[in-house]
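First up is the structure itself, then whatever we jot down about it.
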Amino acid sequence: MAASLGFRGAASGLRYWSGRRRPVGSLAAVCSRSMASKTPVGFIGLGNMGNPMAKNLIKHGYPLILYDVFPDVCKEFKEAGEQVASSPADVAEKADRIITMLPSSMNSIEVYSGANGILKKVKKGSLLIDSSTIDPSVSKELAKEVEKMGAVFMDAPVSGGVGAARSGNLTFMVGGVENEFAAAQELLGCMGSNVLYCGAVGSGQSAKICNNMLLAISMIGTAEAMNLGIRSGLDPKLLAKILNMSSGRCWSSDTYNPVPGVMDGVPSSNNYQGGFGTTLMAKDLGLAQDSATSTKTPILLGSVAHQIYRMMCSKGYSKKDFSSVFQYLREEETF
């Protein structure tokens, strides 16, 4: 989520590519696999994010070989002429470039290492890109297993949400072998306007976890500020306008406001349906908590945000967008 948070430009030390700039580095040095431009690409995971991401690859001329644990979501792709595989292993047998977009660490482990996983049929030299948001340690373990099979694994989680996935303006944070970055960039640039090389495998996940922790904190802060203003008699649209002209401005206030009726086209104005689920935010904050524990880093606000989103999940908000924290604050008498 939130490509606007922390990724307005290239950070120091990061390899960076924007859809508005020329790619970094020469494609001439990339292996023949990545230069096979319009050969089929495998895509596994066609949920809220994966579906529009896959469609953007198709728009750029890439034929796809698709798989999802729920066959019904593949129907529209099959009707459009794309291939649908019977398992992740089947995808790996037919494609040497595969992108996965899955909900959790456990899902990624199953898709890669399970009984019918990618590693059962992966070809030497294949490029495997995981855009799921998972524990960095899981990415590192998967990379080791993939390397044993003679293939390449890169983690490339995304930020920007469903809207950016649809428009092809995602931010990708990429971790892996640097000389494979251009090969990954060829595909990721079809789905995102910002593709950043962050370092070794797991670095992309670490960057994404930091971003989502900040996003959760800023969303809670925006919801609290808006709620306070409304209870003080301020018009919510006026308050949002003031915030967005002032130092409190952030992505949660100017692009994804949590108050119903303040903005069109956002989950808060659609009963908090669609978008980025509260369950997923709680999961990502759990990853941040684990990372903080392993690195002995204090995350005081991150820990509180984790507690809030866990409480929301236990009180019926699990399937609503994470901006529903505003509704939660309004309904909780204890706050």
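For all residues, glycine too, the Cβ spot is worked out from N, Cα and C.
None of the listed substitutions appears in this model.
Taken from Swiss-Prot, the feature NAD(+) binding site covers 39-68, 102-103, ASN107, THR133, LYS283, and the record attributes it to similarity to another entry. Secondary structure at THR39 (NAD(+) binding site), taken from DSSP and collapsed to helix, strand or coil, is coil.
Quoted from Swiss-Prot, the note on mutagenesis experiment ASP68 to Arg is: Decrease of activity with NAD, increase of activity with NADP. Look at ASP68 (mutagenesis position): DSSP puts it in coil. For ASP68 (mutagenesis position), the same-chain residues that are 6 or more apart in sequence and have a Cβ closer than 8 Å to its Cβ are ILE44, GLY45, LEU46, GLY47, GLY50, CYS74.
For the mutagenesis of LYS208 to Ala, His, Asn or Arg, Swiss-Prot gives this note: Complete loss of activity. The structure shown keeps the original residue. For LYS208 (mutagenesis position), the count of additional Cβ atoms within 10 Å of its Cβ stands at 29 [all protein chains shown].
The feature active site is assigned by Swiss-Prot to LYS208, with a curator's inference given as support.
Summarising the environment of ASN212 (mutagenesis position), the number of other Cβ atoms within 10 Å of its Cβ, over all protein chains shown, is 27. Mutagenesis annotation in Swiss-Prot: ASN212 to Gln, described as Decrease in activity; the structure shown retains the original residue.
If you count neighbouring Cβ atoms within 10 Å for each of the binding-site residues ILE44, LEU64, the highest count belongs to ILE44. A Cα-Cα distance of 23 Å separates ALA54 (NAD(+) binding site) from ASN212 (mutagenesis position). DSSP assigns LYS208 (mutagenesis position) to a helical segment in the three-state reduction. In the shown protein chains, 26 other C-beta atoms lie within 10 A of the C-beta of MET49 (NAD(+) binding site).
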